[in-house]
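Here's the structure we're looking at; comments come further down.
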Amino acid sequence: MADKIFTFFLILSSISPLLCSSLISPLNLSLIRQANVLISLKQSFDSYDPSLDSWNIPNFNSLCSWTGVSCDNLNQSITRLDLSNLNISGTISPEISRLSPSLVFLDISSNSFSGELPKEIYELSGLEVLNISSNVFEGELETRGFSQMTQLVTLDAYDNSFNGSLPLSLTTLTRLEHLDLGGNYFDGEIPRSYGSFLSLKFLSLSGNDLRGRIPNELANITTLVQLYLGYYNDYRGGIPADFGRLINLVHLDLANCSLKGSIPAELGNLKNLEVLFLQTNELTGSVPRELGNMTSLKTLDLSNNFLEGEIPLELSGLQKLQLFNLFFNRLHGEIPEFVSELPDLQILKLWHNNFTGKIPSKLGSNGNLIEIDLSTNKLTGLIPESLCFGRRLKILILFNNFLFGPLPEDLGQCEPLWRFRLGQNFLTSKLPKGLIYLPNLSLLELQNNFLTGEIPEEEAGNAQFSSLTQINLSNNRLSGPIPGSIRNLRSLQILLLGANRLSGQIPGEIGSLKSLLKIDMSRNNFSGKFPPEFGDCMSLTYLDLSHNQISGQIPVQISQIRILNYLNVSWNSFNQSLPNELGYMKSLTSADFSHNNFSGSVPTSGQFSYFNNTSFLGNPFLCGFSSNPCNGSQNQSQSQLLNQNNARSRGEISAKFKLFFGLGLLGFFLVFVVLAVVKNRRMRKNNPNLWKLIGFQKLGFRSEHILECVKENHVIGKGGRGIVYKGVMPNGEEVAVKKLLTITKGSSHDNGLAAEIQTLGRIRHRNIVRLLAFCSNKDVNLLVYEYMPNGSLGEVLHGKAGVFLKWETRLQIALEAAKGLCYLHHDCSPLIIHRDVKSNNILLGPEFEAHVADFGLAKFMMQDNGASECMSSIAGSYGYIAPEYAYTLRIDEKSDVYSFGVVLLELITGRKPVDNFGEEGIDIVQWSKIQTNCNRQGVVKIIDQRLSNIPLAEAMELFFVAMLCVQEHSVERPTMREVVQMISQAKQPNTF
């Protein structure tokens with residue numbers, strides 16, 4: 001009321017001169033009325049872009065130039081209101097209906113509007129375009145509301161939190177051409193009446209919770225140009241054959257929505273279709289030859305299904321094809337030669353099938369290929385010379401085949417090349433000149449082949465611009481020295497040259513590679529000295545020089561590497577004493593000095609006391625370990641040194657005690673000050689009026705109801721990120737309330753957290769715990785989630801919940817949790833890295849369906865807590881942490897993949913990540929590898945003994961996926977999208 005009175009006086013003060021002169025024109029009155037409506041709208045906003053400061057009553061004469069406002073030239077009525085991307089939060093005032101009937105365009109997309117869509121919106125009878133996408137609107141869309149909006153042409157409600165059934169009144173809108181209801185929580189079936197749209201060209205219902213069959217009636221909308229029905233809907237049945245009647249269709253997307261059955265041959269009637277997405281379903285049968293009639297097709301993706309048979313030759317009619325994806329199916333036969341003759345083909349991905357024969361000899365000759373992935377098949381023969389004919393090739397992946405012969409020399413001049421993975425083949429010949437030094441190459445894998453010759457020296461000097469981060473040439477027959485030009489690979493992080501025939505002195509130039517994380521030069525013929533320049537590789541964490549002929553001593557400069565945790569120099573010819581300085585490397589947890597000619601005594605300092613006896617065996621002149629103790633005089637001198645150190649330590653302790661005592665008195669005084677401040681803030685915190693509640697869907701409770709849950713007797717869990725309480729709202733809804741660790745007061749991170757929570761609140765996926773609301777004041781942040789009655793996977797597997805998970809339930813949990821992570825990694829923009837994937841963060845619903853929880857919060861714990869706490873928050877939990885974190889202190893989505901692999905091993909074995917595995921210091925990953933020898937058939941040795949009648953093929957496949965996920969090198973791990981694909985295909989017969 002006060003706001004309205006204030007607005008009235010503003011209007012009065014601005015027009016009082018006009019009143020006095022009796023000169024108010026109808027035009028001015030209209031402008032004032034419309035300005036008043038916009039001011040009412042602005043007052044309902046909680047926050048907005050500063051550009052909306054132009055909206056003020058004294059400025060009413062320039063109403064039509066206000067931000068986002070457009071008018072007609074005749075009577076200055078507002079016809080368009082565009083408030084998109086203005087950082088607006090809050091609600092929409094009912095006053096908006098007063099802009100009818102002149103308003104024809106309303107766009108409020110990409111903001112943070114919340115609450116229900118006001119019914120007054122439906123009163124905008126002249127509206128032609130309504131775009132409310134990418135907000136946080138909730139509740140149901142009125143069944144009859146849209147029937148008033150008879151002029152509507154475009155309705156875009158994508159990416160909100162609407163729920164309930166799809167609104168039926170939309171079918172009465174005869175002018176409607178564009179309808180997007182995707183990215184919401186609509187449930188139930190698609191109404192058959194949706195087939196009665198008269199003018200519809202664009203229909204998207206993807207990304208909801210729709211069930212049932214796709215109605216055949218949709219085929220009656222023959223005006224359709226684009227149709228999107230996939231992504232996380234869960235349909236029964238298959239693709240309606242009647243869709244072959246949608247002759248105007250250009251884009252058909254039915255991906256990832258549980259479709260079964262065969263691909264209808266009738267789809268071949270869609271002559272205008274340019275994009276067909278059917279990937280990630282459960283489609284069976286063969287690829288219909290009739291698809292070759294879709295002569296306009298540019299994109300065909302049938303990947304991650306259960307398709308069988310051969311690639312039909314009739315697909316040669318797809319002369320406009322640019323993307324051809326058939327990967328992760330059960331296809332066999334040869335790759336037809338016509339594939340290499342498709343003139344516009346850019347992306348070809350046929351990996352993980354059973355293709356045999358040769359790669360088409362002319363592949364790449366069209367000059368347009370950008371990406372080729374034919375890995376994990378049974379291909380033989382030579383690699384075609386023409387792959388990079390057009391100098392556009394960026395990705396070449398052919399690993400795990402039976403290819404032989406030389407590498408095409410032309411690949412050494414393929415400058416766009418970014419990823420090059422040809423390991424696990426039978427390739428011979430030398431490395432093409434220039435290949436290692438290509439300017440854009442990031443990953444080079446040629447391990448496990450029969451390559452010969454020397455590693456080429458860079459002649460042109462272009463390597464200084466190299467992007468190469470990983471080289472794997474291990475297990476070949478390469479010979480000669482490492483070229484000095486390796487110093488120019490400044491971005492190199494991983495250098496794997498083990499199991500070759502390389503010789504000569506290891507070049508000191510390697511010390512200039514400051515980004516190196518791992519070096520493996522074991523099992524070669526290197527001689528000469530250990531280069532002291534290695535000590536300049538300050539990021540190095542792994543160094544293996546074993547099984548060579550290196551002599552001299554280990555340079556003390558190595559001790560400068562503060563994060564080195566693995567050092568292996570065994571089976572060489574080192575012949576001097578072990579440097580004491582190595583003992584001061586607290587990071588060094590594993591070292592092997594065995595089978596050399598080291599002399600003297602083993603240092604007793606620092607880390608040397610932790611190394612096993614086997615680390616020193618085979619050194620006849622070395623004493624000081626259990627198998628070869630030193631003589632008495634040596635022991636006596638060591639004892640005297642120890643006494644001197646103890647005396648020095650006592651003096652240091654005395655000085656430190658005085659310092660700490662003084663600091664303690666100061667701290668005691670500060671405690672009283674802090675307690676007084678805390679007491680004052682607690683009094684303020686208990687006032688619900690200071691709390692702000694942001695809902696991400698329709699809420700049946702208020703902030704005071706949430707605060708009632710935050711009591712000690714409601715605690716159901718405590719962790720590194722806060723305390724979790726269970727609560728029951730007035731409407732009977734059960735919720736979980738997470739109280740986050742206290743954020744630094746006045747920190748600039750507060751706004752960052754609030755903004756991130758807004759992003760997390762918009763995430764919608766059936767396998768992700770739904771964030772219902774965010775409740776906060778200046779001191780405390782509370783997250784309100786849907787409650788999961790069966791607790792966490794960790795509690796069920798390892799706790800005392802009294803629940804035993806059958807194998808089929810475990811496999812289903814694995815698949816559903818993978819889908820949740822896949823959504824975070826691949827379908828969120830920007831992608832979200834979980835940062836703490838573990839079994840305790842996978843919650844189980846009433847039917848034991850998996851929901852990923854606690855995602856996206858760790859980086860705020862990093863920002864707002866001390867360094868000691870942030871380490872665990874960022875990296876994850878003990879037993880789940882990817883090995884590269886130890887030396888990079890950075891994580892990415894592949895870190896999540898590693899952690900998920902650990903969860904899979906928990907599901908298979910029923911054991912904790914860190915358990916009693918019979919040997920100190922090993923975890924579930926190491927134990928599983930030891931027990932099975934990394935062989936999938938060995939899964940029977942580690943399977944949970946409580947399980948019976950397990951499908952052997954399923955267990956083997958799930959273990960295979962787990963082993964891929966926990967690969968030591970992150971680049972070798974699959975993406976979560978690939979993990980979903982592999983687990984989806986794991987279900988097989990044959991039990992044991």
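Every residue gets a Cβ built from N, Cα and C, even glycine.
Here the residue is the original one, while Swiss-Prot reports the published mutagenesis Thr150 to Ile with the comment Insensitivity to root growth inhibition mediated by CLE45 peptide. Thr150 (mutagenesis position) falls outside any helix or strand according to DSSP and counts as coil.
DSSP assigns Ser303 (mutagenesis position) to coil, not to a helix or a strand. Listed in sequence order, Gln279, Thr280, Asn325, Leu326, Phe327, Phe328, Asn329, Lys349, Gln981 are the same-chain residues six or more apart from Ser303 (mutagenesis position) with CB atoms under 8 A from its CB. Here Swiss-Prot notes a mutagenesis experiment, Ser303 to Phe, with the remark: Insensitivity to root growth inhibition mediated by CLE45 peptide.
DSSP assigns Gly364 (mutagenesis position) to coil in the three-state reduction, placing it in neither a helix nor a strand. According to Swiss-Prot, the mutagenesis experiment Gly364 to Arg carries this note: Insensitivity to root growth inhibition mediated by CLE45 peptide.
Residues or ranges marked as domain 'Protein kinase' by Swiss-Prot: 710-992. Along the domain 'Protein kinase' (710-992), the predicted structure has mean pLDDT 78.
Positions annotated as ATP binding site by Swiss-Prot, on the basis of sequence analysis: Ile716, Gly717, Lys718, Gly719, Gly720, Arg721, Gly722, Ile723, Val724, Lys738. According to DSSP, Gly722 (ATP binding site) is assigned to a strand segment. For Gly722 (ATP binding site), the number of other Cβ atoms no farther than 10 Å from its own Cβ, over all displayed protein chains, is 21.
What Swiss-Prot records for Asp836 is active site, proton acceptor, and it gives sequence analysis as the kind of evidence. Cβ neighbours within 10 Å of Asp836 (active site, proton acceptor), excluding its own Cβ and spanning all shown chains: 29. In three-state terms derived from DSSP, Asp836 (active site, proton acceptor) belongs to neither a helical nor a strand segment and is classed as coil.
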Nearest of the recorded positions (Thr150, Gly364, Asp836) to Lys718 (ATP binding site), judged by Cα-Cα distance: Asp836
Closest of Ile716, Gly722, Val724 to Thr150 (mutagenesis position), Cα positions, binding-site residues only: Val724
Rounded Cα separation (Å) that holds between Ile716 (ATP binding site) and Asp836 (active site, proton acceptor): 19
Fewest other C-beta atoms within 10 angstroms, as judged across Ile716, Val724, which are the binding-site residues: Ile716
Three-state secondary structure, which DSSP defines for Ile716 (ATP binding site): strand
Position of peak Cβ density within 10 Å, selected from the recorded positions Thr150, Gly364, Lys718: Gly364
Between Val724 (ATP binding site) and Asp836 (active site, proton acceptor), the C-alpha gap once rounded to whole angstrom: 17
Alpha-carbon distance [Gly722 (ATP binding site); Asp836 (active site, proton acceptor)] in Å: 14
